[in-house]
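Peer 1: One structure, as structure tokens, below. Some questions next.
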Amino acid sequence: MSYTVGTYLAERLVQIGLKHHFAVAGDYNLVLLDNLLLNKNMEQVYCCNELNCGFSAEGYARAKGAAAAVVTYSVGALSAFDAIGGAYAENLPVILISGAPNNNDHAAGHVLHHALGKTDYHYQLEMAKNITAAAEAIYTPEEAPAKIDHVIKTALREKKPVYLEIACNIASMPCAAPGPASALFNDEASDEASLNAAVEETLKFIANRDKVAVLVGSKLRAAGAEEAAVKFADALGGAVATMAAAKSFFPEENPHYIGTSWGEVSYPGVEKTMKEADAVIALAPVFNDYSTTGWTDIPDPKKLVLAEPRSVVVNGIRFPSVHLKDYLTRLAQKVSKKTGALDFFKSLNAGELKKAAPADPSAPLVNAEIARQVEALLTPNTTVIAETGDSWFNAQRMKLPNGARVEYEMQWGHIGWSVPAAFGYAVGAPERRNILMVGDGSFQLTAQEVAQMVRLKLPVIIFLINNYGYTIEVMIHDGPYNNIKNWDYAGLMEVFNGNGGYDSGAGKGLKAKTGGELAEAIKVALANTDGPTLIECFIGREDCTEELVKWGKRVAAANSRKPVNKLL
């Protein structure tokens, strides 16, 4: 079988497990899209704009482990770069592929459309290098296989996005055939000496410490170490807490799990348990202003074992080339029981999170009642995509059955991320019950991608909280800029359905102003398997979780610190 640059790329994407790639057409990528379509083992999924295309791919990567997005040059790629920055921050291997001008024009110094009006066309590649783990431009078919393999292998190894630029007159040119897929997955093993030393130093560090706690961080999935973390926790016997962005990365029904560790907004008893611990073994954590509640919840470095995806720092010694999965597996085989932290937590009798009792069905709808009814929908096969804002805190409060997942974008924190991410996730995992929790302000940024849920008949259940503004910004710093124009959100579903058109959809838009109306709307949503259901939930502007208020004040205080005289 003969290959072109485009079909080579398609085959490599299929070989790494992709069944879909996301795309927005533009004249510099049309021939490439044609070539990708020739591979019948992968479907081309279309998005409404390039920002959404990037976020859709990011959501797909959460479900499938990797993703690809195809856009046009400059006017497309520069929009997608926002989402690629998010994929970098969230440790997700998204392959961004951009069409590019004909290399004859590039060589001749012609001024072209969709560009800056200059004759240097390297600027997009140079920009991409700052937000990806690898970036390559293909100007000849001979160099295509090596460059394609390089970026894909880098994405899979580093769990970071990569960038590939293909000149429009190169996509259909013949090139070499792809070899075995195994070459793309090869990764350097842990250095045995460094691994053994890290394990022995850790055992020595905790030998005389009984109250040992485990803190699960948001890079645990990227490290491929979720199962290893459970085995280690079971062997250790200590308390296990998750950082906010790592919710669902450790099974909440595990007997060692004590809840979310998030400073002042932690689960009851968790903050005190973590502070009283003799040692904290942090697994792939991210300590930023959000995760530390405005820098108020940072572990004591004298008690900390910092286990990153590829290195371990313990007792002031850094052990490189140690894979987290290998480290935890080896520790689980050698560690002695250390139950002190879990015993201490139990002695506090801190109780469970206070949950709202069922509301009067005729009473005006409130935030707590929405969260209660959403939590009742959770099964081991459910994924909740929680938008930046109070949806974070509502999802944090939910008790997850084993197998349920929650997805956040807490490092990048781009409002509007959740809508295309939920679309992409549902494309990648259509067998799951996919729930989207999003506020009205965030929804307005990326609402168009609901139309693609309609197009592909994806039964995503969307809980849209209509409280007339950016609530998370209100809690951090209020002003008139946090007020938004109200929409008829439920009414949008008729727009997206395009009733009467050649591809009329089956999306449903419903409104809920009471708990009873919400319960009835959920029944309709569960019965609608032919498209998304958007439930517009009306609540008061000041109605939010107590946790958001506390957290917002801490983050606001961190933002308002006096300036320093010197930057790093």
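The first residue you see is number 1, and the count goes up from there.
The backbone N, Cα and C atoms fix where each Cβ goes, glycine too.
Keep in mind the model shows the original residues, not the substituted ones.
As listed in Swiss-Prot for this protein:
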BINDING   D27, H114, E473  substrate binding site
MUTAGEN   E50 to Q  Almost complete loss of activity
BINDING   E50  thiamine diphosphate binding site
BINDING   D440, N467, G469  Mg(2+) binding site
Peer 1: Round to a whole number and give the Cα-to-Cα distance in Å for the pair D27 (substrate binding site) and E50 (mutagenesis position).
Peer 2: 14
Peer 1: For the recorded Mg(2+) site, whose residues are D440, N467, G469, find every other residue on that chain with a C-beta no more than 8 angstroms from the centre of their C-beta atoms, and list them by sequence position.
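Peer 2: Those within range, site residues removed, are G439, G441, I465, N466, Y468, Y470, T471, I484, R541.
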Peer 1: List, in sequence order, the same-chain residues at least six positions removed whose CB sits under 8 Å from that of N467 (Mg(2+) binding site)?
Peer 2: G439, D440, F538, I539, G540, R541, D543, C544
Peer 1: Cα-Cα separation of G469 (Mg(2+) binding site) and E50 (mutagenesis position), in Å?
Peer 2: 25
Peer 1: Can you name the residues of this chain that are 6 or more positions from E50 (mutagenesis position) yet have a C-beta less than 8 Å from its C-beta?
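Peer 2: Non-local contacts for E50 (mutagenesis position): V24, V71, T72, V75, G76, A77, S79, A80.
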Peer 1: Please work out which residue of H114, D440, E473 has the most C-beta neighbours within 10 angstroms of its C-beta, and give that one of the binding-site residues.
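Peer 2: Within the set of binding-site residues, the most crowded position is D440.
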Peer 1: Most Cβ neighbours within 10 Å: which of the binding-site residues D27, G469 is it?
Peer 2: G469
